[in-house]
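Enquirer: Sharing a structure, written as structure tokens. Questions coming.
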Amino acid sequence: MSRPQVTVHSLTGEATANALPLPAVFSAPIRPDIVHTVFTSVNKNKRQAYAVSEKAGHQTSAESWGTGRAVARIPRVGGGGTGRSGQGAFGNMCRGGRMFAPTKTWRKWNVKVNHNEKRYATASAIAATAVASLVLARGHRVEKIPEIPLVVSTDLESIQKTKEAVAALKAVGAHSDLLKVLKSKKLRAGKGKYRNRRWTQRRGPLVVYAEDNGIVKALRNVPGVETANVASLNLLQLAPGAHLGRFVIWTEAAFTKLDQVWGSETVASSKVGYTLPSHIISTSDVTRIINSSEIQSAIRPAGQATQKRTHVLKKNPLKNKQVLLRLNPYAKVFAAEKLGSKKAEKTGTKPAAVFAETLKHD
């Protein structure tokens, strides 16, 4: 990160004299691919098992008519006097029949995720919260935020009234993001409307605390605002929808505890046997590396630029003499000397004739 120090702001929005060093986790590589892979797997683990009824599609009496009637052998509803009689039943191709391969509750619902991969994704999501461009690209209204990452005094953890908590968020510049959430509430499209998912709305700021002294209850009824403990940060909250750049408000105690949780060059992580991931190259400016004197002295100079013709007309060398000479320069001498029409010279008598003459003399 380009910011080695972060200023702590009071609950009134004023900058204090405290300046905290940036924790090492914010220098972790930002890997959207790993975050997306881990998110899609972890997000499946909270699903509730569902299945169709075992009796669905079979709650009727139907028998096949057998062969000889020039109709399909599918079971058919008996009786008469109604349109249902004679109709096919049970099969998945029939109206009112069961589905193909009915769903079962013993499906494998959970997905195993590598422990280190999950930690890598969480560290990347934390590092992305400190990049203002990613936070803006995710849709958060942080134009009036003093700085990112935003660190607030630890007094925020002791607030027990929702009115006071909302006033503190407004004071630090998060009011625009709260209004965005309120205006985004819309009726869900689809069948989720009558499956207890009737409304949709955007995500607001995530408040990370070190110790809950009332902040969780104070903010739990504010639309879009979520809370999380710094010791158990969740990827589903840090990167909702696998989109990096969640707007996070850190308390001072939580911000200073990040090095203890994730570790640094001097402090060991509380996670057993874990070390923070590091970049493959220390300098992200690849152009500067390529143009450096050390690299330029070791590579050969660029040759002449070649321009590839967009369309090449292929010509037959057997019919086009210029193309033939380009492919085989010896063809000119071959034609001038008429070597193709000359007969091969006899080098001498055949061995069989010599052998016959020898026998005659003997």
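Backbone N, Cα and C atoms are what each Cβ position is placed from, and that goes for glycine too.
So, quick note: what you're seeing has the original residues, none of the substitutions.
According to Swiss-Prot:
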type: MUTAGEN; residues: Arg95 to Glu; note: Leads to a slower growth at higher temperatures but allows RPL4 assembly into the 60S subunit; when associated with E-98
type: MUTAGEN; residues: Ile289 to Ala; note: Leads to an inefficient release from ACL4 with a delayed assembly into the 60S subunit; when associated with A-290 and A-295
type: MUTAGEN; residues: Ile290 to Ala; note: Leads to an inefficient release from ACL4 with a delayed assembly into the 60S subunit; when associated with A-289 and A-295
type: MUTAGEN; residues: Ile295 to Ala; note: Leads to an inefficient release from ACL4 with a delayed assembly into the 60S subunit; when associated with A-289 and A-290
type: MUTAGEN; residues: Lys314 to Ala; note: Significantly diminished nuclear localization; when associated with A-315 and A-319
type: MUTAGEN; residues: Lys315 to Ala; note: Significantly diminished nuclear localization; when associated with A-314 and A-319
type: MUTAGEN; residues: Lys319 to Ala; note: Significantly diminished nuclear localization; when associated with A-314 and A-315
type: MUTAGEN; residues: Lys332 to Glu; note: Leads to an inefficient release from ACL4 with a delayed assembly into the 60S subunit; when associated with A-334
type: MUTAGEN; residues: Phe334 to Ala; note: Leads to an inefficient release from ACL4 with a delayed assembly into the 60S subunit; when associated with e-332
Enquirer: Out of Arg95, Ile289, Lys332, which of these mutagenesis positions is nearest Lys315 (mutagenesis position) by C-alpha distance?
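Expert: The smallest Cα gap between Lys315 (mutagenesis position) and any of the mutagenesis positions is with Lys332.
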Enquirer: Would you please pick out, from the mutagenesis positions Ile289, Ile290, the one with the fewest other Cβ atoms within 10 Å of its Cβ?
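Expert: Among the mutagenesis positions Ile289, Ile290, the sparsest Cβ neighbourhood within 10 Å belongs to Ile290.
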Enquirer: As a test of the contact definition, list every same-chain residue at least 6 positions from Ile295 (mutagenesis position) whose Cβ is closer than 8 Å to its Cβ.
Expert: Ile289
Enquirer: What's the CA-CA gap between Lys319 (mutagenesis position) and Arg95 (mutagenesis position) in angstrom, rounded?
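Expert: Rounded to the nearest whole number, the Cα-Cα distance is 70 Å.
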Enquirer: In the structure shown, which of the mutagenesis positions Lys314, Lys315 has the fewest Cβ neighbours within 10 Å?
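Expert: Across Lys314, Lys315, these mutagenesis positions, the one with fewest Cβ atoms within 10 Å is Lys314.
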Enquirer: Name the one residue among Ile290, Lys314, Lys332, Phe334 whose Cα is closest in three-dimensional space to that of Arg95 (mutagenesis position); these are the mutagenesis positions.
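Expert: Spatially nearest to Arg95 (mutagenesis position) by Cα position is Lys314.
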Enquirer: Select one residue from Arg95, Lys319, Lys332: among these mutagenesis positions, choose the one with the most other Cβ atoms within 10 Å of its Cβ.
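Expert: Checking each of Arg95, Lys319, Lys332, the winner is Lys332.
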Enquirer: Around Phe334 (mutagenesis position), how many other CB atoms lie within 10 A of its CB?
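Expert: Counting Cβ neighbours of Phe334 (mutagenesis position) within 10 Å gives 12.
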Enquirer: State the Cα to Cα distance, in Å, between Lys332 (mutagenesis position) and Ile290 (mutagenesis position), rounded to an integer.
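Expert: For Lys332 (mutagenesis position) versus Ile290 (mutagenesis position), the Cα atoms are 50 Å apart.
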